[in-house]
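Participant: Below is a structure I'd like to ask you about.
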Amino acid sequence: MQFTKLATILLVSLMGSAAIAAPATNNAAVDAAADATPAVEKRGFGCPFNENECHAHCLSIGRKFGFCAGPLRATCTCGKQ
């Protein structure tokens, strides 16, 4: 019984560390226009509760708009188009 618990904990921890250490594979074609104006992403700045604060932050750094995106809408994403 102890061996089963130990083996389970070891297996889960190894899978977790492998998931963190694995490089991301991105084989998608990149659009040249998308590369010219990358989005700026920062945590906080009002997200996820005050999207207007995120928008104001993006305007203050010279971007055209801002919105809350990402997991749980916790990242302020600024766009330029």
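Along the chain as shown, residues are numbered 1 onward.
For all residues, glycine too, the Cβ spot is worked out from N, Cα and C.
None of the listed substitutions appears in this model.
Here's the feature list from Swiss-Prot:
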MUTAGEN   PHE49 to Ala  Complete loss of antibacterial activity
MUTAGEN   GLU51 to Leu  Small increase of antibacterial activity
MUTAGEN   GLU51 to Ala, Lys, Arg or Gln  Important increase of antibacterial activity. This mutant may act by selectively inhibiting peptidoglycan biosynthesis through complex formation with the cell wall precursor lipid II (1:1 molar ratio) thus inhibiting cell wall synthesis. No change in hemolysis induction and cytotoxicity
MUTAGEN   GLU51 to Asp  3-fold decrease in antibacterial activity
MUTAGEN   HIS57 to Ala  Complete loss of antibacterial activity
MUTAGEN   ARG63 to Ala  Important decrease in antibacterial activity
MUTAGEN   LYS64 to Ala  Important decrease in antibacterial activity
MUTAGEN   PHE65 to Ala  Complete loss of antibacterial activity
MUTAGEN   LYS80 to Ala  3-fold decrease in antibacterial activity
Participant: Might you list, by sequence position, any residue in that chain lying six or more from GLU51 (mutagenesis position) with a Cβ less than 8 Å away from its Cβ?
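Facilitator: The list for GLU51 (mutagenesis position) reads GLY66, PHE67, CYS68, given in order along the sequence.
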Participant: Please report the three-state DSSP label of PHE65 (mutagenesis position).
Facilitator: strand
Participant: Taking 10 A as the limit, how many CB atoms besides its own sit near the CB of LYS80 (mutagenesis position)?
Facilitator: 13
Participant: Going by Cα-Cα distance, which of the mutagenesis positions (PHE49, HIS57, LYS80) sits nearest to LYS64 (mutagenesis position)?
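Facilitator: Checked the mutagenesis positions PHE49, HIS57, LYS80; minimum Cα distance to LYS64 (mutagenesis position) goes to LYS80.
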Participant: I'd like to confirm something. Which of the mutagenesis positions, PHE49, ARG63, LYS80, has a Cα closest to the Cα of HIS57 (mutagenesis position)?
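Facilitator: For HIS57 (mutagenesis position), the spatially nearest of the mutagenesis positions is ARG63.
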Participant: Identify, in sequence order, the residues in the chain of PHE65 (mutagenesis position) that are 6 or more apart from it along the sequence and have a CB within less than 8 Å of its CB; answer 'none' if there are none.
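Facilitator: Same-chain residues close to PHE65 (mutagenesis position) (Cβ under 8 Å, separated by 6 or more) are HIS55, CYS58, LEU59, CYS78, GLY79.
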Participant: In whole Å, how far does the CA atom of PHE49 (mutagenesis position) lie from that of ARG63 (mutagenesis position)?
Facilitator: 21
Participant: Need the DSSP three-state call for HIS57 (mutagenesis position) to compare against my parser.
Facilitator: helix
Participant: Which is it, of HIS57, LYS64: the one of these mutagenesis positions whose Cβ has the most other Cβ atoms within 10 Å?
Facilitator: HIS57
